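Peer 1: Straight out of Swiss-Prot:
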ACT_SITE  His141  active site
BINDING   Gly27, Lys31, Arg270  1D-myo-inositol 1,4,5,6-tetrakisphosphate binding site
BINDING   Asp176, His178, Asp264  Zn(2+) binding site
MUTAGEN   His141 to Ala  Abolishes histone deacetylase and decrotonylase activities
MUTAGEN   Phe287 to Tyr  Abolishes interaction with CHFR; when associated with I-297
MUTAGEN   Met297 to Ile  Abolishes interaction with CHFR; when associated with Y-287
MUTAGEN   Ser421 to Ala  Strongly decreases deacetylase activity, and disrupts interaction with NuRD and SIN3 complexes
MUTAGEN   Ser421 to Asp or Glu  Slightly decreases deacetylase activity
MUTAGEN   Ser423 to Asp or Glu  Decreases deacetylase activity
MUTAGEN   Ser423 to Ala  Strongly decreases deacetylase activity, and disrupts interaction with NuRD and SIN3 complexes
MUTAGEN   Glu424 to Ala  Slightly decreases deacetylase activity, no effect on interaction with NuRD and SIN3 complexes
MUTAGEN   Glu425 to Ala  No effect on deacetylase activity, no effect on interaction with NuRD and SIN3 complexes
MUTAGEN   Glu426 to Ala  Decreases deacetylase activity, and disrupts interaction with NuRD and SIN3 complexes
Amino acid sequence: MAQTQGTRRKVCYYYDGDVGNYYYGQGHPMKPHRIRMTHNLLLNYGLYRKMEIYRPHKANAEEMTKYHSDDYIKFLRSIRPDNMSEYSKQMQRFNVGEDCPVFDGLFEFCQLSTGGSVASAVKLNKQQTDIAVNWAGGLHHAKKSEASGFCYVNDIVLAILELLKYHQRVLYIDIDIHHGDGVEEAFYTTDRVMTVSFHKYGEYFPGTGDLRDIGAGKGKYYAVNYPLRDGIDDESYEAIFKPVMSKVMEMFQPSAVVLQCGSDSLSGDRLGCFNLTIKGHAKCVEFVKSFNLPMLMLGGGGYTIRNVARCWTYETAVALDTEIPNELPYNDYFEYFGPDFKLHISPSNMTNQNTNEYLEKIKQRLFENLRMLPHAPGVQMQAIPEDAIPEESGDEDEDDPDKRISICSSDKRIACEEEFSDSEEEGEGGRKNSSNFKKAKRVKTEDEKEKDPEEKKEVTEEEKTKEEKPEAKGVKEEVKLA
C-alpha cells in the first residue's frame, strides 16, 4: 500500500464544550475535563485556523441501538443519581455502579461522545474530509449490553458500522495501554474489520488480548493482539508498530482506518505502566497517516490529564502537518502544566521489561498469522443504507448547518478545584499495584466545555430549537460572516 510523506490533508474536528462539565465523581480517575483542556490548548496554539471545527449532534437512542441492546440503552437513558435505588438489579446486570458510576447527565455525555464519532464517520464517507478527529470518543471497553472500564457506549463500534456502509474493509488500531476488548468483541467474527491492539497484558485490566486471540469463523486471523510488558519505550514501540502495521496494510488493504489514541500509554500516566513520550506516541499517528487513507482519530484512556492535553494537542498538529513550539502558549489551564510549561515530556528511568528477544518473538508469531490471510478479501457490496445523520444532506429549506459561529462561554466547574488534580490521594507519581490494576478500568475520553472562536455546528432539528436559547447554558452566540 502506497505511503506518502508530507501530503497536507483536510482535517475536521468535533468538539462540544458541554463535555468538559460532566463529572464521574470524587476520586474517579476519568476526568472529561481533560477534553476541555486539550481544546483550549490547541486553540491557543492557533490550530483552529487550519481545520474545520464542528459541534457534533447528540446521538440518539436509535443510533446507539445499531450496536447496543435496546434494554441497555433504555437503562442508560433512565438511570440518574436520584433514582438508583429503583434500578439496583439492572445496575448489577449492566455493570454500572463502581468503575462505571451513575453521574448527572450520564446519557447526555454518551450522546456527545458518540455523536462526534458517528458524525466523523459520515464526513469521511461523504469524502468531505480526509481526517476526522473526536478526542471525546474512543471509549473502547463498552460492550453490547454492558458498561466497562469507564465506558458506557462504544462510539468506536458505531463509527465503524457507519464506515462499513461505504467501505469494504475498515482497519481499527488501538494504542491505548489497555486492550481494545469492546471493539475486538464486536467484530470478532467478521473479515471486514481487522482489529489491531498494542497493550499491556498480564495482571492488568481488562485481562484480554492474548497473542492467541485471533478471531473466529470468517473473522479468524482478523484480530491482531500484541501483548506488552511494563516500561516499553519509544524505540521499542516504533520497532514493533511500523513493521506490524506495514504488514497489516499489505495483507488487509483497508480503505479506511480508525485510530484510537489512548494516552494512558504515556510515561507517568496515573493508571499506566508504559514509558512512551508524546513524540513516540505521535509517531504512530504519523505512520498511519502516511498511508493516505481516510482516517478517524479518537481519544481513549489518559489519566494524568496535563499530559493528555499535551498529547492530543500535539497529535492534532501532526494530523495538520503543522509544527508547534515546545514552549506552551498561555491558556486557561496554564498552571496545570508547571513547573516546566513545555509541550513535550521526558521518559522516566523505569526498566523496559520488553526485551528485544520477546518483542521479536511476538512479532514473528503475528507475521505468521497475517500470512494466513487471503489478500484483500472481496466483499459483495449491497445498496448503501441511509446515513446516520440525514440532516447533513443539506436540505436547502433548513438552516445552514455549516454556518460559522463564535461562541463565548463561561466554563463553570462542577467540582472543587482539587478534583482536577492528577494524584488525588492515590499516590502522586506512584504506580498502582497489580490488584488495583485489575480493578482500574480503562478510562475513555469525553468532551470539554470551552468553545472556540470559529465553530461549525451539525445539529438535529431538536437541537436547533434548543440553540435558539443559548443563554440557558450561559453561552453567547453570534453569527460570524465568512
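In case you wondered, yes, glycine gets a Cβ from its N, Cα and C as well.
Keep in mind the model shows the original residues, not the substituted ones.
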Peer 1: If you count Cβ atoms within 10 Å of the Cβ of His141 (mutagenesis position), leaving out that atom itself, what do you get?
Peer 2: 31
Peer 1: Between Lys31, His178, Arg270, which of the binding-site residues has its C-beta surrounded by the fewest other C-beta atoms within 10 Å?
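Peer 2: Counting other Cβ atoms within 10 Å of each of the binding-site residues Lys31, His178, Arg270, the minimum falls on Arg270.
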Peer 1: If I take the alpha carbons of Met297 (mutagenesis position) and Asp176 (Zn(2+) binding site), what is the distance between them in whole Å?
Peer 2: 12
Peer 1: Rounded to a whole number, how many Å is the Cα of His141 (mutagenesis position) away from the Cα of Gly27 (1D-myo-inositol 1,4,5,6-tetrakisphosphate binding site)?
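Peer 2: Cα to Cα, His141 (mutagenesis position) and Gly27 (1D-myo-inositol 1,4,5,6-tetrakisphosphate binding site) are separated by 20 Å.
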Peer 1: Report the nearest neighbour of Phe287 (mutagenesis position) in space among the binding-site residues Asp176, His178, Asp264, comparing Cα positions.
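Peer 2: So, spelling it out, the nearest of the binding-site residues is Asp176.
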Peer 1: Can you tell me whether DSSP puts Met297 (mutagenesis position) in helix, strand or coil?
Peer 2: strand
Peer 1: Using DSSP, would you call Arg270 (1D-myo-inositol 1,4,5,6-tetrakisphosphate binding site) helix, strand or coil?
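Peer 2: Coil, per DSSP.
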Peer 1: Spatially, which candidate from the binding-site residues Gly27, Lys31, Arg270 is nearest to Asp264 (Zn(2+) binding site), comparing Cα atoms?
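Peer 2: Checking each of Gly27, Lys31, Arg270 against Asp264 (Zn(2+) binding site), the shortest Cα distance is to Arg270.
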Peer 1: Return the maximum Cα to Cα distance in Å (whole number) over the record's 1D-myo-inositol 1,4,5,6-tetrakisphosphate-binding residues: Gly27, Lys31, Arg270.
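Peer 2: With Gly27, Lys31, Arg270 as the binding residues for 1D-myo-inositol 1,4,5,6-tetrakisphosphate, the largest Cα distance is 12 Å.
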Peer 1: Using all protein chains in view, find how many other C-beta atoms are within 10 Å of the C-beta of Gly27 (1D-myo-inositol 1,4,5,6-tetrakisphosphate binding site).
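Peer 2: So the Cβ neighbour count for Gly27 (1D-myo-inositol 1,4,5,6-tetrakisphosphate binding site) comes to 9.
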Peer 1: Cα of Arg270 (1D-myo-inositol 1,4,5,6-tetrakisphosphate binding site) to Cα of His178 (Zn(2+) binding site): how many Å, rounded?
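Peer 2: A Cα-Cα distance of 13 Å.
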